Amino acid sequence: MDYIKGIAFDLYGTLFDVHSVVGRCDEAFPGRGREISALWRQKQLEYTWLRSLMNRYVNFQQATEDALRFTCRHLGLDLDARTRSTLCDAYLRLAPFSEVPDSLRELKRRGLKLAILSNGSPQSIDAVVSHAGLRDGFDHLLSVDPVQVYKPDNRVYELAEQALGLDRSAILFVSSNAWDATGARYFGFPTCWINRTGNVFEEMGQTPDWEVTSLRAVVELFETAAGKAEKG
């Protein structure tokens, strides 16, 4: 993997657990937290795809709020303004997966350029990584806002290529979202899919270059490659 000089990470679901909002959802609607979180995430993604197709962009914070409104209406829950604000705020304070902080530090020590490439707005990306104390670990926090379209549009992946100043073949794209990894693979990024939950990959004509179960396993890919290079 010595040809890899930079890594672009998806944020939501890859580095940070989107379902860490379950607790807040349970506080607002006891016993309904998991149900709310699952549908909220589903609709959030659907709204980004639909808005891209319709060329009707709103930023991710708005799409997230719209998805929450739908979720509560669908589940017959009364979402007042205060609860809506509290739950949307929870998306700015997501918890990183447990192995993420140490893994990012190890990748950084290897001299790799690190970027986040996210559907999130600049403010929401910064809020999430700063709340977790991880802001200094990244060279770039890249939002879709400049191109006003969501992943998996090629214009989004181009943002990472431009910001990192590397050819796409030298940028490893890491995502836990199979649809995102598929889009990145079609764009030309070497791609690593973090399959935390034992899912099957999308049937869309592409497969990831690597499939792992955690970010720590991404570090191990580089360690293994370095060990082989030393022996070779």
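The backbone N, Cα and C atoms fix where each Cβ goes, and this holds for glycine too.
Noted in Swiss-Prot for the protein shown:
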type: ACT_SITE; residues: D10; note: active site, nucleophile
type: BINDING; residues: L11, Y12, R41, S118, N119; note: (S)-2-haloacid binding site
type: MUTAGEN; residues: D10 to E, S, A or G; note: Loss of catalytic activity
type: MUTAGEN; residues: D10 to N; note: Severe reduction in catalytic activity
type: MUTAGEN; residues: T14 to P or C; note: Severe reduction in catalytic activity
type: MUTAGEN; residues: R41 to E; note: Severe reduction in catalytic activity
type: MUTAGEN; residues: R41 to K; note: Severe reduction in catalytic activity. 4-fold decrease in substrate affinity
type: MUTAGEN; residues: R41 to W; note: Loss of catalytic activity
type: MUTAGEN; residues: S118 to A; note: Severe reduction in catalytic activity. 25-fold decrease in substrate affinity
type: MUTAGEN; residues: K151 to A; note: Loss of catalytic activity
type: MUTAGEN; residues: Y157 to F; note: Severe reduction in catalytic activity. 1.5-fold decrease in substrate affinity
type: MUTAGEN; residues: S175 to A; note: Severe reduction in catalytic activity. 2-fold decrease in substrate affinity
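Positions of Swiss-Prot features highlighted on the structure.
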residue: D10; record: mutagenesis position; Cβ contacts under 8 Å, 6 or more apart: I116, L117, S118, K151, F173, V174, S175, S176, N177, D180
residue: L11; record: (S)-2-haloacid binding site; Cβ contacts under 8 Å, 6 or more apart: I116, L117, S118, N119, G120, I125, V128, V129
residue: Y12; record: (S)-2-haloacid binding site; Cβ contacts under 8 Å, 6 or more apart: V18, L94, S118, N119, G120
residue: T14; record: mutagenesis position; Cβ contacts under 8 Å, 6 or more apart: V174, S175, S176, N177, I194, L215
residue: R41; record: mutagenesis position; Cβ contacts under 8 Å, 6 or more apart: G13, V18, H19, A67
residue: Y157; record: mutagenesis position; Cβ contacts under 8 Å, 6 or more apart: A8, L117, K151, R168, F173, G183, A184, F187, F189
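Around the Cβ of N119 ((S)-2-haloacid binding site), the number of neighbouring Cβ atoms within 10 Å comes to 26.
Classification of R41 (mutagenesis position) by DSSP places it within a helix.
Following the DSSP three-state reduction, the secondary structure of D10 (mutagenesis position) is coil. Classification of Y157 (mutagenesis position) by DSSP places it within a helix. Taking the centroid of the Cβ atoms of L11, Y12, R41, S118, N119 as the (S)-2-haloacid site, the other same-chain residues with Cβ within 8 Å of it are D10, G13, T14, F16, V18, F60, G120. Maximum intra-site Cα distance, (S)-2-haloacid binding residues L11, Y12, R41, S118, N119: 15 Å.
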